[in-house]
Structure formats: structure tokens, C-alpha cells
Amino acid sequence: MRYIDLRSDTVTQPTDAMRQCMLHAEVGDDVYGEDPGVNALEAYGADLLGKEAALFVPSGTMSNLLAVMSHCQRGEGAVLGSAAHIYRYEAQGSAVLGSVALQPVPMQADGSLALADVRAAIAPDDVHFTPTRLVCLENTHNGKVLPLPYLREMRELVDEHGLQLHLDGARLFNAVVASGHTVRELVAPFDSVSICLSKGLGAPVGSLLVGSHAFIARARRLRKMVGGGMRQAGILAQAGLFALQQHVVRLADDHRRARQLAEGLAALPGIRLDLAQVQTNMVFLQLTSGESAPLLAFMKARGILFSGYGELRLVTHLQIHDDDIEEVIDAFTEYLGA
């Protein structure tokens, strides 16, 4: 059975064209800095984002870990959102491995951190407190795009306090496509950026961490320390390069399908769904009955998968097509008896 898998854009699979690029990738030893594919990907990624250097790593979790540990010494602190991926879904690696104190502040509905909350969370220059060194933002967060004026305001705030600013940009290019801004514009306020290649962009493995030469040199040493040094990684890097060059513009199709799905579901009885919150490739909804387990079982029996932890999440991606959207709407209609 072919599943319509809307659980996440992490389930994307390489296209035939991407597989051909991987098949013919030239490789070397990346720990020695001799893999042509990795070197090409890192150079392309750094230039694309307007930064000095980049580092290819196996995962977004590792990329964020290296970023926090490169910015902060042991015993220093980072301010971030209470619902941020770094804080909630990365096993507190920055604290466990880096001894960095993570200071959460409330996350707003649009994925932002209130400037007043961040300012209040910055530790005073006093021996009783952990020195704050870093602020982390996430764009997109739950499919929502942080506005460029807000990013610039946050840059001004961190500059006032002599801090660094990191972006978890796992789905950064969704924000680029949705906002109409260039990627350089969206990342200009940040000292470092993590981008995921294996979500909507469709590569099988990997993330890029970008920043200054000095920052990436520190991150490269830490990558080796935590086991992220790879050898003939050009096969994977070639897929990432293909993704950045070929799959960014097509993210608009994912957004269009998410909107089509959201509008179809919002019209059904028994569903609570705020269309204003559907900005990229994620649709969040609730059943007015409050009981999602029977729905998930019903859908799975029909070859449809999505996440349901209280609020239901459906994510469009490279392997979701127009016919799939119609099939999902029809299945919801049947289940709800509409």
C-alpha cells in the first residue's frame, strides 16, 4: 500500500534525478578536507546565505548543538523559546554535552519571542548569575514565518547586550518562499544559521551550519568531538547541493497544497482550524469532539498518516500531490459524515 504520509516533511525521499547525482558524486575524505562534494556544498551554502563559511553535518540536531557550543563556553547561557526545537526536542544536548544553561522564555503564537521577555531573561553582570551569551530563534516555527522587521529588532537587542544570535532555520527556505524575501535578507541579522537539507528540500541526510570563518573553525573541531566527522560524505553532500539548487522554488507547491488542504478541511463540520495560521506547509487542526485516536486509526486504514498529539498536524512535502490532497479531504468528509 502507498501511504499518503503527512506526518512530517522529514519523510521525503530522493527523486530519481537526485539519486543520479549521488551515484556519480566524486568523493574524498572529508575529515582531511578532501571531499570535493562536501567542499562544493559548503562553499555554495555559505555564498547562498551571504556568510563566510559553512559546515556539513549529519543532522539538524547536531548543527544546533554545535552552534550553541561554539557560541557559549561551559557555564554560560542561551535564551530561547519554551517551545523551540532546541529546547524541547533535541534531548537538551546543549546542557548535557556543552554545560550551557538554556533559559526558556514564552513563545508567542507567531513563533516569535517578545523582546521584553528576552531582555528580562538576559542575566545581569553579577557573580550570582550564569552569563548570557546567545539568543536563539526558529524560522519557520510550526509553519509560521518570522517577519523581517522583527528579526532586525532582535538583532538590535542582542547588540545592545553584546550577545550572539543563532537561527534554527530547519525550514528556512519555506520562510524564504512564503515571505518573498531573499535568504540573505532573512539571515543577515544572525551570526549563525542552521539549515536542514532533508526536510522539504528532499535530500536524504544532512544539515548545514553557516557563519564566520572563526565560528565554523570552532564548530568543525566540536563536530569531530561529538562524532560528526564523516569520510566519503560527498555522496550525501551531492544530494544536498542538488536540493539547494533545484528544490527551493518548488516549495511553493507544498504551500499551495497545504492551503488547499486547510480550506477543504475548514469547511467541514467538527473541525477547528484557523486559516490565518497556515502560512507554509503545515496545517494544524482540532476535532471539536476532542477525540483523535479513532480518526487516526480510520485514516491509517485508508493509507493516510499524520500526527495527532492533541492538536493534529498535517505536513505537505515533495511526495504529496494534488490528488492526495483531494483524497485526504474526502476521507475526512467520510469520517465526519459531512
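Including glycine, each Cβ sits where the backbone N, Cα and C put it.
Note that this is a predicted model, so its numbers are computed, not measured.
Here the residue is the original one, while Swiss-Prot reports the published mutagenesis Lys51 to Ala with the comment No loss of activity. In three-state terms derived from DSSP, Lys51 (mutagenesis position) belongs to neither a helical nor a strand segment and is classed as coil.
For Lys199 (mutagenesis position), the same-chain residues that are 6 or more apart in sequence and have a Cβ closer than 8 Å to its Cβ are Ser8, Asp9, Thr10, Thr12, Ala170, Arg171, His317. In three-state terms derived from DSSP, Lys199 (mutagenesis position) belongs to neither a helical nor a strand segment and is classed as coil. Here the residue is the original one, while Swiss-Prot reports the published mutagenesis Lys199 to Ala or Cys with the comment Loss of activity.
In the three-state DSSP assignment, the secondary structure recorded for Lys224 (mutagenesis position) is helix. In sequence order, Val31 make up the list of same-chain residues 6 or more apart from Lys224 (mutagenesis position) whose Cβ falls under 8 Å from its Cβ. In Swiss-Prot, a mutagenesis experiment is listed as Lys224 to Ala, annotated with the note No loss of activity.
In sequence order, Val187, Val193, Val210, Gly211, Ser212 are the residues near Lys51 (mutagenesis position), counting only same-chain partners six or more apart with C-beta under 8 A.
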